[in-house]
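What Swiss-Prot says about the natural variant Ser43 to Leu is this: In strain: Garcia-1966.
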Amino acid sequence: MDNLFTFLHEIEDRYTRTIFNFHLISCDEIGDIYGLMKERISSEDMFDNIVYNKDIHPAIKKLVYCDIQLTKHIINQNTYPVFNDSSQVKCCHYFDINSDNSNISSRTVEIFEREKSSLVSYIKTTNKKRKVNYGEIKKTVHGGTNANYFSGKKSDEYLSTTVRSNINQPWIKTISKRMRVNIINHSIVTRGKSSILQTIEIIFTNRTCVKIFKDSTMHIILSKDKDEKGCIHMIDKLFYVYYNLFLLFEDIIQNEYFKEVANVVNHVLTATALDEKLFLIKKMAKHDVYGVSNFKIGMFNLTFIKSLDHTVFPSLLDEDSKIKFFKGKKLNIVALRSLEDCINYVTKSENMIEMMKERSTILNSIDIETESVDRLKDLLLK
């Protein structure tokens, strides 16, 4: 981890990170984080009864447990704004909302109706304007006019699906779905594949998302703010997430180890100089501290900070290159999966930029109308 941050610091005057995803590999020493969190979330409907430590409340926006038989969101109401009458309701026509109408539940309903949650994304995706049923086309070919075509409504406790078809082309379906959600206090309960099954999600107020899988391996999607400047801000954001995450784990699974790790993490946060932060991270790796010793890069992207003011020559790119050009003027390096990968493609990027500058200078110095075709081919295609 420290070597990665050291290199990102070396190039931060030229490149900035965008997407940054990583994993924390499961360790036997820390116990069944997934199982204990699942048990707590499944049995409670108040945020305070899941997250006891009020010091970390401002950092955590929502907890989500997803399985085929139960999808449950627990929201922290205090992290949401007070809505006025003109606040846009995003999702009423997709959901049948059942609530006990208490003050707490009514506030959760208000938030749910206005937040673009994963449930909204899920139901929008499953509502298909048109879908071809190829099985029914086959029936038509082999069965003639007596083939049966389905249209109508089918439903279970949580999902109602309406299928409509045109009499002239009955194998082309229009599908609409409505999902039932039960809202009790801070909980939003339904069923279905609205996220990755058998996962727990912790959504932070800074938009970072932590996904915990059944074996307690974690996938962390680190958010990016416009005001993030350089590697030191990135370290602070990552370790801020660590600090609150580990205190949450200590809260739920009652393992003092996480409180100790949170204290070590806090030393990184309070250090003011980058060199000091990197020294502490290296020390954590040496002592096999959770969060550093089991850190594994998932994928990250870099963007070249400056716009390219010279001609771009796509012919210089390999077919499977991770270097991409956005609108011809923004250079991105995508899907980097290791420090070695990063160093390799940054080096290629730097060399390519220099080659493009040289070719651009030559191209600008010649008369395209009178120059030979072979000469232009050499410049543009090789």
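Glycine residues also receive a Cβ, built from the backbone N, Cα and C atoms like all the rest.
Every position carries its original residue.
Keep in mind that what you see is a predicted model, and the values were worked out from it rather than measured.
Within 10 Å of the C-beta of Ser43 (variant position) we count 9 further C-beta atoms, all protein chains included. When secondary structure is read from DSSP and collapsed to three states, Ser43 (variant position) falls in the helix class.
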